[in-house]
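Per Swiss-Prot, these features apply:
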ACT_SITE  ASP479  active site, proton acceptor
BINDING   GLU358, ASP501  Mg(2+) 1 binding site
BINDING   ASN484, ASP501  Mg(2+) 2 binding site
DOMAIN    304-638  domain 'Protein kinase'
MUTAGEN   LYS337 to Arg  Loss of kinase activity resulting in impaired mitochondrial integrity and function; when associated with A-479 and A-501
MUTAGEN   SER346 to Asp  Phosphomimetic mutant; no effect on activity and promotes translocation of park to mitochondria
MUTAGEN   SER346 to Ala  Abolishes activity and autophosphorylation. Fails to recruit park to mitochondria
MUTAGEN   ASP479 to Ala  Loss of kinase activity and impaired recruitment of park to mitochondria. Loss of kinase activity resulting in impaired mitochondrial integrity and function; when associated with R-337 and A-501
MUTAGEN   ASP501 to Ala  Loss of kinase activity. Loss of kinase activity resulting in impaired mitochondrial integrity and function; when associated with R-337 and A-479
MUTAGEN   SER519 to Ala  No effect on activity and autophosphorylation
Amino acid sequence: MSVRLLTVRLIKHGRYILRSYCKRDIHANILDQNQLKTRSKRGFPLPSTAANVLRTTPQQAAKSVVNVVPRTINSPSGSPFNGSGSSPTSSSGIFRVGQHARKLFIDNILSRVTTTYSEDLRQRATRKLFFGDSAPFFALIGVSLASGSGVLSKEDELEGVCWEIREAASRLQNAWNHDEISDTLDSKFTIDDLEIGPPIAKGCAAVVYAADFKKDVASDGASLHTDAQPQATPAFAPNSWSTHEMMSPLQNMSRFVHNFGGSVDNVFHYSQPSAASDFVGAQSREQDQRHHEQQQHQNQEQEQHQNQEPSSSAFNVTSPANSNINSSVDSYPLALKMMFNYDIQSNALSILRAMYKETVPARQRGMNEAADEWERLLQNQTVHLPRHPNIVCMFGFFCDEVRNFPDGHLLYPVAQPQRINPQGYGRNMSLYLLMKRYDHSLRGLLDSQDLSTRNRILLLAQMLEAVNHLSRHGVAHRDLKSDNVLIELQDDAAPVLVLSDFGCCLADKVHGLRLPYVSHDVDKGGNAALMAPEIFNTMPGPFAVLNYGKADLWACGALAYEIFGNRNPFYSSSGGMARERGEMTLSLRNSDYRQDQLPPMSDACPPLLQQLVYNILNPNPSKRVSPDIAANVVQLFLWAPSNWLKAGGMPNSPEILQWLLSLTTKIMCEGRPQMGAGLMPVASCGNRRAYVEYLLICSFLARARLRRIRGALNWIQNVVA
């Protein structure tokens, strides 16, 4: 026990003792008088002594108390006794001492188990802070702010500028992603408003037809139909943002220079060649040399066969075919996907309830006013995926009856209803998805064209950006494969990659990307060959969880082999024509493979990206990078200064922010979407080739954070060290 506490207790207890001995018996007299007054009012007879007490005034009662001497009776032993036979003074004194002893005992216990003193001090400090004596406190805050080490640090100010960059890039990205078709679709839209063209593709669960709006429907809305593909509206439309709003980060350039040094001229320092350009330049020089040798050999052969016509006629045969394909794309710019319905009753609400995952990327989600409560609850629990340039452009969806479309009896006779095909097993209604039409799938593009190294890197960067967009919004695709990745081609521009077919996705607001796996009835996803090891090996149990946080990223690592010209290590080629050709290969099993068993990638893939793919395909998810870091690594490889990707080239935060500002300046000044021929968004400089690059840079800036960029740079430094 401390001396201070002991002193406080002695003073407190001594004060109680002094009060007890000096206290007059006033409360007892007042209580007696009140009782006597009550009896007199009720008419009860009072004793003479009581009547005398009532008739006397308080002053007379006080005098009588002083003058009255208590009468005593001498006992045989000589000690005075009163009528009751006990001494009132001694009994009352003992009673008072007992009372105070008990009170001291209780106070001592309460002082040990309560925090009276701490509460008093806390309340006193609060009163001083808010009602008085707060000047020293705020004086310290003023001194800290004046000295520069205040509440906001330099890192916070840098993040503030980075936030402005994200806002400007998001506005520009929204202008690119805007379309007028999804805004005009409503609940009254039906299959009769479309003109159905030839079939494009067919899968096990759906068929895709080329489509376009009918002429009469187009006349009702002037912007609903054009002769070309529906694309983004210009950024400087009447309802779009102005240049002042889009270029808000550039207005803070002076504040950035004042606080962190440097000059505006340093922005152009970051236009130096990146690591990707160096690698691609070396590759292109080697290819040019080989091409020159092949050209000389072909010239020699042409000199020998220059008078022969078969080669020229063969060339003329392929040209009209390509023109017919292009004309069909121009005349049918939309794609209509019809889902096969075998077991769902022909009711719009039932169909939407069973196939709601297909509608996750839809841009227009019209809610019927007569919808049931369960339908509203279902849509509230489902994640709505925001627009992104690397996610399929799905304008909307609707339910309607199944029609007798072209070649339906040949492509899907079993899925047709019996009113169309008597041997069919399909229902009369199904779900229709209206999308933008694309040129190829990733598998078709890789099989038909010989892509350059830079285009392959751009494809990988776009796929990682799409997967990162899904992960940021709590969606897992769970069925990534080369057939579900669509490609848009336009002239000589780099291909645009989008993810499609969300029928097996996980989009749950309740559980997010961590799905409880209590039984085998829970669906793990669609593609078992490209299923992440942590998903494939998880067994059901009361506490088992399927973590899809890095599952789609793992599938991207497997598809990276295909993008750079290698065989997918998790696909096998056995039987059939592969056996006859001697191309039988064994694949890795995603359940028990080791990282050192991964086959080497081709030389077309840069060494840094090879290490990234090997890291993505690590069987242990805790050792993989996150989707955000993986996308940042490829973006840094494409656009960052090459010395940042060398050993010891780690930049500081102001240098990173200057580089981000230079990228923002580039896309704001050069990459603003303008309306080109056919309503195609092109760069303001007219270079369609750079359109994909501007899309990638804008997607990167729309989510740029210094902490995440430094994390990607740290990973790069660990690899190149």
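From the backbone N, Cα and C atoms, a Cβ is placed for every residue, glycine too.
So, quick note: what you're seeing has the original residues, none of the substitutions.
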Recorded positions near GLU358 (Mg(2+) 1 binding site): from SER346, ASP479, ASN484, ASP501, SER519, Cα within 10 Å gives ASP501
Across all protein chains shown, the one of the mutagenesis positions SER346, SER519 with the most other Cβ atoms within 10 Å of its Cβ is SER346
For ASP479 (mutagenesis position) and ASP501 (mutagenesis position), the CA-to-CA distance in whole Å is 8
In the three-state DSSP scheme, LYS337 (mutagenesis position) belongs to strand
Spacing of the two Cα atoms, ASP501 (mutagenesis position) and ASN484 (Mg(2+) 2 binding site), in whole angstrom, works out to 6
When pLDDT is averaged across the domain 'Protein kinase' (304-638), the result is 85
One of the recorded positions SER346, ASN484, SER519 has its Cα closest to the Cα of LYS337 (mutagenesis position), namely ASN484
Cα-Cα, ASN484 (Mg(2+) 2 binding site) versus SER346 (mutagenesis position), nearest Å, comes out at 28
